[in-house]
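Asker: I have a structure I would like to understand better, so I am pasting it below and will then ask my questions one at a time.
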Amino acid sequence: MFRKGKKRHSSSSSQSSEISTKSKSVDSSLGGLSRSSTVASLDTDSTKSSGQSNNNSDTCAEFRIKYVGAIEKLKLSEGKGLEGPLDLINYIDVAQQDGKLPFVPPEEEFIMGVSKYGIKVSTSDQYDVLHRHALYLIIRMVCYDDGLGAGKSLLALKTTDASNEEYSLWVYQCNSLEQAQAICKVLSTAFDSVLTSEKP
């Protein structure tokens, strides 16, 4: 499938939300980047900046999602090549075609909780935790249509370990692109809240 990427640019439109900090910034942007559908991307290593703030402190938003799979412990050299949203999408596509990730997740639903502490994925009864992604270890989040025609969307997380030596990709399925975009938006707000609270 042919894909054409567009360079992201700073914009004052309602479709772009950017937050700057001393060392990192968050960029949550919506743009037609792939599969002729909307891709929402949250990039915590961006160099963009503007001064929005929102101080919703301890709230946790919950979403029902399915777990597709993960590619863990990518070496630094491999992870560095996965900088943009299209890089992640293409990498996941190839991994699915190679059988490293399934195209369709198992039927079991999980609860994804997003807060200023990060992301927690737990069983639907919330007794068992499947994954925890600390906020400061999340490098990028991308959501996009899965291309299978059922209206489902994939949500991909790129994370690093505490020593920044390895990267991992985590892939979840959302019921719709709107749900996936909502998760990106909540995570952006969580970053915003933490960054705002760090200011003197």
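Glycine too: its Cβ is placed from the backbone N, Cα and C atoms.
Here the residue is the original one, while Swiss-Prot reports the published mutagenesis Thr38 to Asp with the comment Strong defect in cell spreading. Swiss-Prot lists Thr38 to Asp among its mutagenesis entries, and the accompanying note reads: Changes in cell spreading. Experimental mutagenesis at this site is recorded by Swiss-Prot as Thr38 to Ala, annotated: Stimulates cell spreading on fibronectin to a similar extent as inhibition of CaMKII. Residues or ranges marked as domain 'PID' in Swiss-Prot: 58-200. Record note (Swiss-Prot), mutagenesis Leu82 to Ala: Reduces ITGB1 binding. The unchanged residue is displayed. Annotation of the mutagenesis experiment Leu82 to Gln in Swiss-Prot: No effect on ITGB1 binding. A mutagenesis experiment is reported in Swiss-Prot for this position, Leu86 to Gln, and the note states: No effect on ITGB1 binding. Listed in Swiss-Prot is the mutagenesis experiment Asp93 to Ala, annotated as follows: Abolishes KRIT1 binding; when associated with A-96. According to Swiss-Prot, the mutagenesis experiment Gln96 to Ala carries the annotation: Abolishes KRIT1 binding; when associated with A-93. Mutagenesis annotation in Swiss-Prot: Leu135 to Ala, described as Abolishes ITGB1 binding; the structure shown retains the original residue. Annotation of the published mutagenesis Ile138 to Ala in Swiss-Prot: Abolishes ITGB1 binding; the original residue is retained in the structure shown.
What does the local environment look like for each feature on the list?
Answerer: DSSP classifies Leu82 (mutagenesis position) as coil under the three-state reduction.
The 10 Å shell around the Cβ of Leu82 (mutagenesis position) contains 22 further Cβ atoms across the protein chains shown.
Counting only same-chain residues at least 6 apart in sequence, those with a Cβ under 8 Å from the Cβ of Gln96 (mutagenesis position) are Pro102, Phe103.
The Cβ neighbour count for Leu135 (mutagenesis position), using a 10 Å radius and every protein chain shown, is 17.
Counting every protein chain shown, 21 other Cβ atoms lie within 10 Å of the Cβ of Ile138 (mutagenesis position).
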Asker: What does the structure give for the C-alpha distance between Leu135 (mutagenesis position) and Asp93 (mutagenesis position)? Integer Å is fine.
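Answerer: A Cα-Cα distance of 26 Å.
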Asker: Which residue counts does DSSP give the domain 'PID' (58-200) for helix, strand and coil?
Answerer: 43 helix, 59 strand, 41 coil
Asker: What whole-number Å value do you get for the CA-CA distance of Ile138 (mutagenesis position) and Asp93 (mutagenesis position)?
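Answerer: Checking the Cα atoms of Ile138 (mutagenesis position) and Asp93 (mutagenesis position) gives a distance of 21 Å.
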Asker: Between Leu82 (mutagenesis position) and Asp93 (mutagenesis position), find the distance joining the two CA atoms and give it rounded to the nearest Å.
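Answerer: Cα to Cα, Leu82 (mutagenesis position) and Asp93 (mutagenesis position) are separated by 13 Å.
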